Amino acid sequence: MVAQVQKQAPTFKKTAVVDGVFDEVSLDKYKGKYVVLAFIPLAFTFVCPTEIIAFSEAAKKFEEQGAQVLFASTDSEYSLLAWTNIPRKEGGLGPINIPLLADTNHSLSRDYGVLIEEEGVALRGLFIIDPKGVIRHITINDLPVGRNVDEALRLVEAFQWTDKNGTVLPCNWTPGAATIKPTVEDSKEYFEAANK
């Protein structure tokens, strides 16, 4: 089964680079937290380090929201470790604050529907998985375009808000902005205020 919104996320257990050493990382390890699972095509390329570094630098913001960021690549754990040992000025990652999962057998990329089979690399997929293990959001970019950290964080906050408060969120919602009560009668309050 390929990953789908509103369905249980495919489980996994992979060797990862965590704080400069190899460790086993599984989805089950993060039960009870939101997980932002992102895929990259290849280590030692051009867009990928910009994404990993940006998400790594925002790791604390995600943690504060009860979320864990994970990045996965079809590269080996050895290649990913070597990449973290190269300075950022030279296209490396340097020390990072998020796990890098090695999907060497491509099962994770395949299960999440991002594997380009003939090339053996993953598209830039981003999946938000809730504390119950249900996929709440999927985006998949073509290879040349990176993702937006602020948007990923906003989406985590948005799903947390709806889970807690039962309201729905309009286009361009940000924390603190107006929400919509999801009934025909109650929603009028939002629409009247938004369309003065």
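Sequential numbering from 1, following the chain as shown.
Including glycine, each Cβ sits where the backbone N, Cα and C put it.
Original residues throughout; no substitutions modelled.
Secondary structure at CYS48 (mutagenesis position), as computed by DSSP, is helix. Around the Cβ of CYS48 (mutagenesis position), the number of neighbouring Cβ atoms within 10 Å comes to 23. Summarising the annotation, Swiss-Prot assigns active site, cysteine sulfenic acid (-SOH) intermediate to CYS48 and lists a curator's inference as the type of evidence.
Counting only same-chain residues six or more apart in sequence, the Cβ atoms lying under 8 angstroms from the Cβ of ARG124 (substrate binding site) belong to ALA38, PHE39, ILE40, PRO41, VAL47, GLU51, VAL114, ILE140, ASN141, ASP142, LEU143, VAL145, GLY146, ARG147. Here Swiss-Prot flags THR45, PHE46, VAL47, ARG124 as substrate binding site, drawing on experimental evidence.
For 3-161, the entry in Swiss-Prot reads domain 'Thioredoxin'.
Looking at Swiss-Prot, you'll find the mutagenesis CYS48 to Ser noted as follows: Exists mainly as monomer. Has no peroxiredoxin activity. Fails to protect glutamine synthetase against damage by DTT oxidation.
A C-beta separation below 8 Å, combined with a sequence spacing of at least six in one chain, links CYS171 (mutagenesis position) to none of the other residues. Secondary structure from DSSP puts CYS171 (mutagenesis position) in coil. One mutagenesis experiment catalogued in Swiss-Prot, CYS171 to Ser, is accompanied by this note: Exists mainly as monomer. Has no peroxiredoxin activity.
Shown are the binding-site residues THR45, PHE46, VAL47; of these, the residue with the fewest other Cβ atoms within 10 Å is PHE46. Within 8 Å of the centroid of the Cβ atoms of THR45, PHE46, VAL47, ARG124, where the record puts substrate, the same chain has further Cβ atoms from ILE40, PRO41, LEU42, CYS48, PRO49, THR50, GLU51, LEU143, PRO144, GLY146. For the binding site of substrate, formed by THR45, PHE46, VAL47, ARG124 according to the record, the largest Cα to Cα distance is 13 Å, rounded to a whole number.
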